[in-house]
Amino acid sequence: MKPHFRNTVERMYRDTFSYNFYNRPILSRRNTVWLCYEVKTKGPSRPPLDAKIFRGQVYSELKYHPEMRFFHWFSKWRKLHRDQEYEVTWYISWSPCTKCTRDMATFLAEDPKVTLTIFVARLYYFWDPDYQEALRSLCQKRDGPRATMKIMNYDEFQHCWSKFVYSQRELFEPWNNLPKYYILLHIMLGEILRHSMDPPTFTFNFNNEPWVRGRHETYLCYEVERMHNDTWVLLNQRRGFLCNQAPHKHGFLEGRHAELCFLDVIPFWKLDLDQDYRVTCFTSWSPCFSCAQEMAKFISKNKHVSLCIFTARIYDDQGRCQEGLRTLAEAGAKISIMTYSEFKHCWDTFVDHQGCPFQPWDGLDEHSQDLSGRLRAILQNQEN
């Protein structure tokens, strides 16, 4: 027997979906929250649960929020199937509010047989410290099952369009800047949840052998400091990592380099123009010519921000890439090669090392010395 569904709809109209799931990070007048859900069961016996939609208002009483409506319904279902394990997936226009987030964490802590994956179109009050802490509490895994939260990318929007929209068999047409907004929100969520890189990803991509092969991605780790009483103070909430977006991934037809993704997110930090900041980047490859030009423009226009770049390897250090690095240095950026100290710092700060110390690879120091000499020659405009 199924419990009765209340306050649900089967599908939404196309304009309703496009309006409410539009993923620009800062939006007004989107006060209705749409929650599309799917419930799957583990094991050979799978009760036929239908995917449906809850909706509610942002500023209404908590019990009318779609997240709470879902759990009210789901709790009734659980009473009929206490021994079953469930995988619940949400696709939601706004991430849950602080109170909903805390109640969700309590529910999941009390029912370890339920796992919840949340795909969000936008982040609600992502700048609020209390909200950030609530999200971390919901998504942390150390003390037992919790939720997994991700930003909706093209694939999730396409899935919702096919599953929850009266699409009349028309294909999903992404709006302008969908992939760019996805990257911005992905980076901001990573900052909030303090995502860490897995050790193999770090050691593979940051290996500093000068002529290494098969490293086609650029990883960029970053941290931000603010000057206070003549001392640089680390801003823990402004720390994270990202990588370039390959062509045809997450809706990027032409791809987007890590440095440009990083520049996209800085305006959302809302750095105080009357304060001095130092941004430090640790990159697996040095910037290409175009990215170096854009980074130079940024620091030229933002005099309150200084930029330090430590790179593991030099990308195509012939021709225009050399010119780009010189332009970036002339604009005021400090460019250096990563040494053991920087590799260890990245390992300790950005990697989920599980308490294991950083183990340098063979040739690390020799490669750093060689690359440092080549970088000096490039910046001094000397022939190799």
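Note: Cβ is positioned from N, Cα and C throughout, glycine not excepted.
As annotated by Swiss-Prot, domain 'CMP/dCMP-type deaminase 1' applies to 29-138, with the evidence given as sequence analysis.
Taking the Cβ of Glu67 (mutagenesis position) as centre and 10 Å as the limit, one finds 26 other Cβ atoms among all the protein chains shown. Under its mutagenesis annotations, Swiss-Prot gives Glu67 to Ala the following note: No effect on cytidine deaminase and antiviral activity.
Counted within 10 Å of its Cβ, the other Cβ atoms near Phe74 (mutagenesis position) come to 19, all protein chains included. The DSSP secondary structure for Phe74 (mutagenesis position) is helix. Annotation of the published mutagenesis Phe74 to Trp in Swiss-Prot: Remains sensitive to HIV-1 Vif and able to bind Vif; the original residue is retained in the structure shown.
Secondary structure at His81 (mutagenesis position), taken from DSSP and collapsed to helix, strand or coil, is coil. Of all the Cβ atoms in the protein chains shown, 14 others lie within 10 Å of the Cβ of His81 (mutagenesis position). According to Swiss-Prot, the mutagenesis experiment His81 to Ala carries this note: Decreases cytidine deaminase activity.
Around Cys97 (mutagenesis position), the same-chain residues six or more apart in sequence whose CB sits under 8 Å from its CB are Val58, His65, Tyr124, Tyr125, Tyr131, listed in sequence order. Record note (Swiss-Prot), mutagenesis Cys97 to Ala: Decreases cytidine deaminase activity. The unchanged residue is displayed.
One entry in Swiss-Prot concerns the mutagenesis experiment Arg213 to Ala. Its note says: Slightly reduces enzyme activity. A simple way to gauge crowding: the CB of Arg213 (mutagenesis position) has 6 other CB atoms within 10 angstroms, across all the protein chains here.
DSSP assigns Arg213 (mutagenesis position) to coil in the three-state reduction, outside any helix or strand. Under its mutagenesis annotations, Swiss-Prot gives Arg213 to Glu the following note: Reduces enzyme activity.
Taken from Swiss-Prot, the feature domain 'CMP/dCMP-type deaminase 2' applies to 214-328.
Experimental mutagenesis at this site is recorded by Swiss-Prot as Thr218 to Glu, annotated: Phosphomimetic mutant which shows loss of cytidine deaminase activity and HIV-1 restriction activity. The DSSP secondary structure for Thr218 (mutagenesis position) is coil. Annotation for Thr218 (mutagenesis position): spatial neighbours Cys243, Asn244, His257, Ala258, Glu259, Thr283, Ser284, Trp285, Tyr315, criterion Cβ-Cβ under 8 Å with sequence separation of six or more.
For the mutagenesis result His250 to Ala, the note given in Swiss-Prot is Improved catalytic efficiency of cytidine deaminase activity.
Listed in Swiss-Prot as a mutagenesis experiment, Arg256 to Ala is described as follows: Strongly reduced cytidine deaminase activity. Residues within less than 8 Å, Cβ to Cβ, of Arg256 (mutagenesis position) and separated from it by at least 6 positions along the same chain comprise Pro179, Lys180, Ile183, Asn244, Gln245. DSSP classifies Arg256 (mutagenesis position) as strand under the three-state reduction.
Taking all protein chains in view, 19 other C-beta atoms sit within 10 angstroms of the C-beta of His257 (Zn(2+) 2 binding site). Sequence annotations record features per position, and here Swiss-Prot assigns Zn(2+) 2 binding site to His257, Cys288, Cys291 based on experimental evidence.
Summarising the annotation, Swiss-Prot assigns active site, proton donor to Glu259.
Among the sequence features in Swiss-Prot, the mutagenesis site Asp370 to Ala is noted as follows: Reduced catalytic efficiency of cytidine deaminase activity. When other Cβ atoms within 10 Å of the Cβ of Asp370 (mutagenesis position) are tallied across all protein chains shown, the result is 15.
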For Phe74 (mutagenesis position) and Cys288 (Zn(2+) 2 binding site), determine the Cα separation and express it in whole Å.
51
How big is the Cα-to-Cα gap, in Å, between Cys288 (Zn(2+) 2 binding site) and His81 (mutagenesis position)?
56
Within 8 Å of the Cβ centroid of the Zn(2+) 2 site residues His257, Cys288, Cys291, which other residues of the same chain have their Cβ?
Thr218, Asn244, Ala258, Glu259, Leu260, Pro287, Phe289, Ser290, Ala292, Glu294
Residue pair Asp370 (mutagenesis position), Arg213 (mutagenesis position) - Cα distance, angstrom, rounded:
18
